[in-house]
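So the structure is just underneath, and the comments pick up after that.
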Amino acid sequence: MSDAVPQVGSQFGPYQLLRLLGRGGMGEVYEAEDTRKHRVVALKLISPQYSDNAVFRARMQREADTAGRLTEPHIVPIHDYGEINGQFFVEMRMIDGTSLRALLKQYGPLTPARAVAIVRQIAAALDAAHANGVTHRDVKPENILVTASDFAYLVDFGIARAASDPGLTQTGTAVGTYNYMAPERFTGDEVTYRADIYALACVLGECLTGAPPYRADSVERLIAAHLMDPAPQPSQLRPGRVPPALDQVIAKGMAKNPAERFMSAGDLAIAAHDALTTSEQHQATTILRRGDNATLLATPADTGLSQSESGIAGAGTGPPTPGAARWSPGDSATVAGPLAADSRGGNWPSQTGHSPAVPNALQASLGHAVPPAGNKRKVWAVVGAAAIVLVAIVAAAGYLVLRPSWSPTQASGQTVLPFTGIDFRLSPSGVAVDSAGNVYVTSEGMYGRVVKLATGSTGTTVLPFNGLYQPQGLAVDGAGTVYVTDFNNRVVTLAAGSNNQTVLPFDGLNYPEGLAVDTQGAVYVADRGNNRVVKLAAGSKTQTVLPFTGLNDPDGVAVDNSGNVYVTDTDNNRVVKLEAESNNQVVLPFTDITAPWGIAVDEAGTVYVTEHNTNQVVKLLAGSTTSTVLPFTGLNTPLAVAVDSDRTVYVADRGNDRVVKLTS
């Protein structure tokens, strides 16, 4: 690959290179069409001088493999990576947003509520990375992407390395931006994940003040400030606008001694939230809810659309001028053209046009009405969880995505259950129902919970689980014991009436999602990050890997009364069945299914599946070759599904913050 002559129009393996988006010291970024899947992607091609370096290839392969398994919502996943004709590549999605650096440069400091809301999301991304042995090493505003609805992503994990294998990174290399580098980065002391916490505290301070933590006229003086000077006090720099309690949060996050910092990025985020005034806490929560719902609506794009003039809702002193470019020569991100939200016949039409210029977060702080989540302008940006920093500036274009509307009027047989307390950050995720008709839901968030709605009740109960981190799958057995997976890579159980939870002895889980329990008490887990399904028999301390083959991001698992196991093989767009006590795997004849997610099976062997992208629930009768769509209405990103003995179907309607049931 030449650094001077782009390869636009040429073929790179299965990729047709459509447009050069950016060029950096290590390679180029292209808008490309994956001709196998007929979708537009972001493709990073690493230059020959690095692709030919065995040490570099080993490092990038290790980092891409590790970071590519990070499924935390605030980390952008990669589709694929590898080598073609000796050249290393990384394929990623295109998402919408602008860098935090651009927002701060154009509009100045954020409100405390918005600053904390963004930092809480980045903290969740860091905690997920740290739990997998990955340190980012370059947390800064340039590497934080914020959408028009304030959903935040941490990008550019290309300089990150697996903490357990330092041999792949040269010792002593100063990687990152000096403004956000922890003191130990300059002294040769051991650098741990807490360097990321220091950087996040620096970012929080800059969000509150509009300036990096230390001002210096030389690199040497800047390093000395990190080593010797006290942390800045935002409340002194912006008196009356920043709560003084945030000064202590910044000070602890930027402690010179790593051991004196917060134990986790999440702890820093919680402390920052607690330091806000009550009014600001409500504003921050509103921002988080809106960002989650809007992002769940915006499905990763597959095809291109015509461009139109666009602006983005920013932060600070005023709205941007419609049509103005938002990327400046400091932004380490690449803006690409807009893509369709769903090209497979989903009910998310797209069209060109403008939306209100007033920032959503600013509206929240002023108490004005917030426009519908669908009325958002889009700036399509290329980011990657395992990509190197490639700086590029291009003009942005956008379009409107109309949110599927739904009416409080229920379809025949459809009912919204009276759950409360699940409308915060990616909720609900899992759903289960016991033999008595009690319904359980995981309220997914940075620190989540399990909520129970008793039969006939209009009030909910929070079960006494503790320490759950983004709980996912949920199941309940005949005795009323509740099982839940979370992103601590574990399965936790709570017996009926007990306050003492138990962690089951599963080993090596990597982002477990779906969960099921059979009539014998055996527990099944869709171990998404490892592309497998594991089983733990009742009373056993040793798990078994079930002999499924070719799984790609399995999300849901179910088991019937005969012991047959069913899995939604999400990225392969199929549902597979493993017959009891055999190696016989069968692909079920669901019709044109896309992104299957949740799965359940009733006593008659009918299989129910949610389609994540098309907002449908489909069922396949035992022995049938034709699936049918259930008459749910207004679903928005349905995830888990459950069915009771009366064949009433329950769905976690995540994008609408509700649980819906449909009677047979």
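We count from 1, first residue shown onward.
Any Cβ shown, glycine's included, is placed from N, Cα and C.
Original residues throughout; no substitutions modelled.
Annotated active site, proton acceptor per Swiss-Prot: Asp138, in sequence order, evidence recorded as sequence analysis.
Annotated ATP binding site per Swiss-Prot: Leu21, Gly22, Arg23, Gly24, Gly25, Met26, Gly27, Glu28, Val29, Lys44, in sequence order, evidence recorded as sequence analysis.
The domain 'Protein kinase' feature in Swiss-Prot is assigned to 15-276.
In Swiss-Prot, a published mutagenesis experiment is listed as His79 to Ala, annotated Lack of activity. Classification of His79 (mutagenesis position) by DSSP places it within a strand. Around the Cβ of His79 (mutagenesis position), 18 further Cβ atoms fall within 10 Å across all displayed protein chains.
For Tyr81 to Ala, Swiss-Prot lists a mutagenesis experiment annotated as follows: Decreases activity and alters substrate specificity. All protein chains considered, the CB of Tyr81 (mutagenesis position) has 22 other CB atoms within 10 Å.
Under the three-state DSSP scheme, Asp138 (mutagenesis position) falls in the coil class. One entry in Swiss-Prot concerns the mutagenesis experiment Asp138 to Asn. Its note says: 2600-fold decrease in activity.
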Select the closest residue to Asp138 (mutagenesis position) from the following recorded positions, measuring between CA atoms: Leu21, Arg23, His79, Tyr81.
Arg23
Given the binding-site residues Leu21, Arg23, Gly27, find the one whose Cα is closest in space to the Cα of Tyr81 (mutagenesis position).
Gly27
If you count Cβ atoms within 10 Å of the Cβ of Asp138 (mutagenesis position), leaving out that atom itself, what do you get?
23
Could you measure between His79 (mutagenesis position) and Leu21 (ATP binding site) for me? Cα positions, answer in whole angstrom.
18
Confidence summary (mean pLDDT) of the domain 'Protein kinase' (15-276):
84
Counting every protein chain present, what is the number of Cβ atoms, excluding its own, within 10 Å of the Cβ of Arg23 (ATP binding site)?
20
Counting every protein chain present, what is the number of Cβ atoms, excluding its own, within 10 Å of the Cβ of Val29 (ATP binding site)?
27
